[in-house]
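Okay, handing you the structure first.
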Amino acid sequence: MTLEKFVDALPIPDTLKPVQQSKEKTYYEVTMEECTHQLHRDLPPTRLWGYNGLFPGPTIEVKRNENVYVKWMNNLPSTHFLPIDHTIHHSDSQHEEPEVKTVVHLHGGVTPDDSDGYPEAWFSKDFEQTGPYFKREVYHYPNQQRGAILWYHDHAMALTRLNVYAGLVGAYIIHDPKEKRLKLPSDEYDVPLLITDRTINEDGSLFYPSAPENPSPSLPNPSIVPAFCGETILVNGKVWPYLEVEPRKYRFRVINASNTRTYNLSLDNGGDFIQIGSDGGLLPRSVKLNSFSLAPAERYDIIIDFTAYEGESIILANSAGCGGDVNPETDANIMQFRVTKPLAQKDESRKPKYLASYPSVQHERIQNIRTLKLAGTQDEYGRPVLLLNNKRWHDPVTETPKVGTTEIWSIINPTRGTHPIHLHLVSFRVLDRRPFDIARYQESGELSYTGPAVPPPPSEKGWKDTIQAHAGEVLRIAATFGPYSGRYVWHCHILEHEDYDMMRPMDITDPHK
């Protein structure tokens, strides 16, 4: 089915309004609901799941240090409309688990562990059933962190890929009042772009595969797939939308909320992006980019200056295929900018060179160095299973950093693909990447480097919480753990990998407790 591109205006998600607000705290309520939305002018309405019945969910905008509480409520149907594989992470408990489980993770949030959205802290409709790690109905987000682009999404055990694909995603923006001095584009010129990919049937329904291609007769049905990319790209819940802009500077907060797909974004007129931030907030200094790679869960904070493009139409393009080349008719396109609106007032916003101060990584303060490898195996059905350090989810915890300590994690990737690795609770700095001989490593376990360590490009010199670990490279990151202790996770953010079984619990310990 061919859908005409750039016929629907880009929706700007509503900002969530608090139920109660005082100097001490702000309280929100959000309900997960089944809903229908018309994703394209020529499509029938699509059944989705959305926060407050919206896809994407409402944007939550908070100030740095604002004490925020959110009651996340599940009002979803008792059965899923996407294919559940009951052979992965099935419950060993005596009580039957509900088919539809949810829990919300604030991605990039520095939050207590009982508000982090631990996969086994799930809850069913009206909290009738809860997972073994469920602790509270109202989550607490202290927002004691830098201004940054965060996002919230489902994180339920073995269901994350399906619940997110169904629509359970939304943006969460922390505003730092100190940013005002930088005079960045603001208000209606500060726009979130939440990018997803889907396959949509002619009747408007979402397609998600119930089995891998050419499945063997022995496979369970439904059966998890190792990856999935839809050929139809949506931004803020619309298929290939357009945005009318003024000939001036705009700030775009770009979030990759896709399950598997990595994008390589550029402007089709050869124009530049000015990157001002990444996952964890502003960069030390702005970076001029002609293109940038955005893996699942990564965020880029960019400025596009349309001043010289009055009257033009510009396509935000993608050159990264998913298991093959991009199709110029489909996934090579993201959205269109139309520089057709008159300038409302003089543009006094800036593209500052220097943005934020950064402490250098103090190598003498490193308390621990961990070597962790990405690995692959097969399950009893012959399906691929990707692992972290050859451990399954339910194996004993092996990563136990102490609160306040700084560690270097050396992540070895001998697999065939790039994996976006996400650590909960912390932001980290990228130290370097170094190529190694995969064949020798697979054969003998010997790490034989084939080139020098390469420091991160300027676009990765800020705070990160999700980072691309490329095939055939050792990635080194430095993280200071805390300020909270408790049970968190780290995982690959390709959701099909995360669900089976590329996710591990992580205990951040406090020796004083």
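Glycine residues also receive a Cβ, built from the backbone N, Cα and C atoms like all the rest.
Keep in mind the model shows the original residues, not the substituted ones.
Residues or ranges marked as Cu cation 1 binding site by Swiss-Prot on the basis of experimental evidence: His105, His422. Annotation source Swiss-Prot lists Cu cation 2 binding site at His107, His153, His493, citing experimental evidence. Record note (Swiss-Prot), mutagenesis Asp116 to Thr: 6-fold decrease in catalytic efficiency with ABTS as substrate. Almost loss of activity with 2,6-DMP as substrate. The unchanged residue is displayed. Where Swiss-Prot documents Asp116 to Ala as a mutagenesis experiment, the accompanying text is: 5-fold decrease in catalytic efficiency with ABTS as substrate. 785-fold decrease in catalytic efficiency with 2,6-DMP as substrate. According to Swiss-Prot, the mutagenesis experiment Asp116 to Asn carries this note: 33-fold decrease in catalytic efficiency with ABTS as substrate. Almost loss of activity with 2,6-DMP as substrate. Looking at Swiss-Prot, the entry for mutagenesis of Arg146 to Lys says: 357-fold decrease in catalytic efficiency with ABTS as substrate. 152-fold decrease in catalytic efficiency with SGZ as substrate. Taken from Swiss-Prot, the feature domain 'Plastocyanin-like 3' covers 240-318, and the record attributes it to sequence analysis. Residues annotated as domain 'Plastocyanin-like 4' in Swiss-Prot: 378-509. Here the residue is the original one, while Swiss-Prot reports the published mutagenesis Leu386 to Ala with the comment Slight decrease in catalytic efficiency. Shows minimal changes in the structure of the copper centers. Swiss-Prot documents Leu431 to Phe as a published mutagenesis change and attaches the note Retains approximately 50% of the wild-type activity with both ABTS and SGZ. According to Swiss-Prot, the mutagenesis experiment Arg476 to Lys carries this note: Retains approximately 20% of the wild-type activity with both ABTS and SGZ. Quoted from Swiss-Prot, the note on mutagenesis experiment Thr480 to Phe is: Retains approximately 30% of the wild-type activity with SGZ but does not affect activity with ABTS. Swiss-Prot documents Ile494 to Ala as a published mutagenesis change and attaches the note Strong decrease in catalytic efficiency. Significant differences in both the type 1 and type 2 copper centers. According to Swiss-Prot, the mutagenesis experiment His497 to Ala carries this note: Loss of laccase activity. Mutant fails to develop the dark brown phenotype typical of the wild type strain. Decreases copper content. As a published mutagenesis entry, Glu498 to Asp appears in Swiss-Prot alongside the note: 9-fold decrease in catalytic efficiency with ABTS as substrate. 26-fold decrease in catalytic efficiency with 2,6-DMP as substrate. Swiss-Prot documents Met502 to Leu as a published mutagenesis change and attaches the note Loss of laccase activity. Mutant fails to develop the dark brown phenotype typical of the wild type strain.
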Met502 (mutagenesis position) to Leu386 (mutagenesis position): how many Å between their Cα atoms?
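Here the two Cα atoms are 5 Å apart.
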Among Leu386, Leu431, Met502, the mutagenesis positions in question, whose Cβ has the most other Cβ atoms within 10 Å in this structure?
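Highest number of other Cβ atoms within 10 Å: Met502.
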Out of the mutagenesis positions Asp116, Arg146, Leu386, Leu431, give me the one sitting nearest to His493 (Cu cation 2 binding site) by CA distance.
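Going through Asp116, Arg146, Leu386, Leu431 one by one, the Cα closest to that of His493 (Cu cation 2 binding site) is Leu386.
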Using the Cβ centroid of His107, His153, His493 as the reference point for the Cu cation 2 site, which residues of the same chain not in that list have Cβ within 8 Å?
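Once His107, His153, His493 are set aside, the remaining close residues are His105, Trp151, His155, Val164, Ala257, Pro296, Ala297, His422, Thr466.
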If you draw a 10 Å sphere on the Cβ of Arg476 (mutagenesis position), how many other Cβ atoms land inside?
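Excluding its own Cβ, Arg476 (mutagenesis position) sees 20 Cβ atoms within 10 Å.
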Looking only at the domain 'Plastocyanin-like 3' (240-318), how are its residues distributed among DSSP helix, strand and coil?
3 helix, 48 strand, 28 coil
How many Å separate the Cα atoms of His422 (Cu cation 1 binding site) and His107 (Cu cation 2 binding site)?
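Here the two Cα atoms are 9 Å apart.
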Of Asp116, His153, Leu386, Arg476, Thr480, Glu498, which recorded positions come within 10 Å of His105 (Cu cation 1 binding site), going by C-alpha to C-alpha distance?
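Hits: Asp116, His153.
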Distance between Thr480 (mutagenesis position) and Leu431 (mutagenesis position) at the Cα atoms, whole Å?
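Computed Cα spacing between Thr480 (mutagenesis position) and Leu431 (mutagenesis position) is 14 Å.
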Looking only at Cβ atoms, how many others are within 10 Å of the one on Asp116 (mutagenesis position)?
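Here the count is 25.
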May I ask for the distance between Glu498 (mutagenesis position) and Arg146 (mutagenesis position), taken between their Cα atoms and rounded to an integer number of Å?
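Counting only the Cα atoms, the answer is 27 Å.
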If I take the alpha carbons of His107 (Cu cation 2 binding site) and Asp116 (mutagenesis position), what is the distance between them in whole Å?
9
